[in-house]
Each structure stands twice: as structure tokens, then as C-alpha cells.
Amino acid sequence: MIKQRTLKRIVQATGVGLHTGKKVTLTLRPAPANTGVIYRRTDLNPPVDFPADAKSVRDTMLCTCLVNEHDVRISTVEHLNAALAGLGIDNIVIEVNAPEIPIMDGSAAPFVYLLLDAGIDELNCAKKFVRIKETVRVEDGDKWAEFKPYNGFSLDFTIDFNHPAIDSSNQRYAMNFSADAFMRQISRARTFGFMRDIEYLQSRGLCLGGSFDCAIVVDDYRVLNEDGLRFEDEFVRHKMLDAIGDLFMCGHNIIGAFTAYKSGHALNNKLLQAVLAKQEAWEYVTFQDDAELPLAFKAPSAVLA
């Protein structure tokens, strides 16, 4: 039986909030089978839980938030959610003593390291996957995103940024997902933004944690970070990282082929909601035998060591 995963032990890290610029303590806790992914704000009394749920997602200019029925929100969840998807973590409680998850270096890599440091534990309960049965597509002007049936998890993402720092040959990235491929090829890709936008937001008391330490920063001509890019195509790789996190908002790894053109958090979420709303387009599946499991979800040695 392919089993659900959680953490072996509690781990903690500190970072800076993208919005407030203040120190945030992040605590990751193991959780029992069928708990799902729960984000929790401990700065509120009593603490407020936000279960990962496609219908609770709100996309703001700066980040992805989860919002509850009382309009209370937790912000900047997307990169940690991508790390959970990458390592196939089904059950976890994520606590922060702030309204947001720390931005760390703007990628998912610090969260991957934290999860691996906690260790991955298998629970004696079958892991549920969402398997795509029919093609579902959503559009917004010339932007689109779609899922097709596929025995694995493949991603094909194209951006269209007209900027001197982004070569036209580096605007598309495609991969067959696996935990190893995610860790090596995607997790280290950082978010990005224009210097002028960051300066404008900070002048209005927003994005106070934004800096060269947590993003690729560009002006009209070039990348301003001293160390440059981690990959020539880091921009599109980060958009794929975002998509992996967005699509895991249903709390389950997806078996299907994802293709997107100029998509972002809002359209990725619209696709996920469109799939889930169409009952005949998907099904829950479990696997009794490792041999039946798509290669995409075979546990790498690093994860279950």
C-alpha cells in the first residue's frame, strides 16, 4: 500500500515576513492520517486554522492567501505549499506567530531542507491521489491552463516576458515531475519583481520584507542581484514552482498532465476549482502495490531515508 506521509518530528525556523518585514517563527508539526494540510495562525487568540482548500485561496498582487469565512487570512503560503507537494506530504500542521509565512529566500528550497530535517514518516493509511479523467481547460484573455489525463504528473509552462534579462529561449520549461526533479530543478527558483514596483510598494508601507535576499530583482534592463540567476531560465522555473504549490491546494498530489501559457496563481486556482467542480473529470485513487504507482510519485531515497 502507498501510504500517507507526515513528519517524524517538530521543526522550527525563523524568517522575515514579506509584507511586514518583521521576524516570523515557523513551526512544522506532524499530524495524524487524514488531517490534511493545515495552516495555523498562533498570533490570534484563539489560534485560527486554515485547511488547504482551493475555494479558500485568494490571489493578491504580492502573494497567495488562504481566507476563512470571517475574512481572516494567512498570506504567502505558495512556496511552502510547493515544497509539501514536492515531497508528497499529506498531513501537517504549519504554525506561524504572524499573518504570513516567512518569505525565506523567495524559493521553496529552505522549506524543502526544513522538511527533510524533520524527516518523513509513513502512516498506516492509504495515500489518496486526484487522477484526471477528462481534459479541463480555463482561459483568461490570451492566458490559459489545462489538465489532461496522463499516468504520471507532467508540467509544461510558457511565460511571455518581453525583457532584456529574459532570453526568448528561456521562456518555456517542461518536466516530468518527481520529488528528485522538484528538489533539483524547481525548488531553488526564486520569485522575481521590478525594483520600481518594490520601491513603490514600500513607499506605501507594503512589501517591507522585500529585498535582494528574497527575490530576483530587475530594472528595465538587467538582473540587479550581485550573484545573478541560479538558472538561466529561473523565471519560468519559478512560475512552475508556483503552479505546483497552487495545484496542491486540494491537499492531494495530482495524476495528470498540466500545461499553461502565461498563467499565474489566480488562473492556476481557477483550473483546480474547475477540475474539482466537474465530477466526471477526476477521481480519487489509492495504490495497493508500489508497482502500480506512476513513476512521478515513487519515493526518492532522500525523502524516506
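Using the three backbone atoms N, Cα and C, a Cβ is placed for every residue, glycine included.
According to Swiss-Prot:
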ACT_SITE  HIS265  active site, proton donor
BINDING   HIS79, HIS238, ASP242  Zn(2+) binding site
MUTAGEN   HIS19 to Ala  1400-fold decrease in activity
MUTAGEN   CYS63 to Ala  Reduces level of inhibition by metal ions
MUTAGEN   GLU78 to Ala  700-fold decrease in activity
MUTAGEN   GLU78 to Gln  3000-fold decrease in activity
MUTAGEN   HIS79 to Gln  1200-fold decrease in activity
MUTAGEN   ASP242 to Gln  2300-fold decrease in activity
MUTAGEN   ASP242 to Ala  10-fold decrease in activity
MUTAGEN   ASP246 to Ala  1800-fold decrease in activity
VARIANT   GLY210 to Ser  In ASMB1; reduced activity
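All features noted in Swiss-Prot, drawn onto the structure.
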| residue | record | DSSP (3 states) |
| --- | --- | --- |
| HIS19 | mutagenesis position | coil |
| CYS63 | mutagenesis position | coil |
| GLU78 | mutagenesis position | helix |
| GLY210 | variant position | coil |
| HIS238 | Zn(2+) binding site | helix |
| ASP246 | mutagenesis position | helix |
| HIS265 | active site, proton donor | helix |
*Spatial neighbours, same chain, of GLY210 (variant position) - Cβ under 8 Å, 6+ residues apart*: LEU18, GLY193, ILE198, LEU201, GLN202
*Restricting to the same chain and to sequence separations of six or more, state which residues have a Cβ under 8 Å from that of HIS19 (mutagenesis position).*
LEU62, CYS63, SER75, THR76, PRO99, GLU100, LEU206, CYS207, LEU208, GLY209
*By a simple count of other Cβ atoms within 10 Å, which of HIS79, HIS238, HIS265, the recorded positions in the record, is least packed?*
HIS265
*Rounded to an integer, what is the Cα-Cα distance in Å between the residue listed as 'active site, proton donor' and ASP246 (mutagenesis position)?*
6
*asked:* Suppose we draw a 10 Å sphere around the Cβ of ASP242 (mutagenesis position). How many other Cβ atoms does it contain, all chains included?
replied: 24
*Across all the protein chains here, work out how many other Cβ atoms are within 10 Å of the Cβ of ASP246 (mutagenesis position).*
29
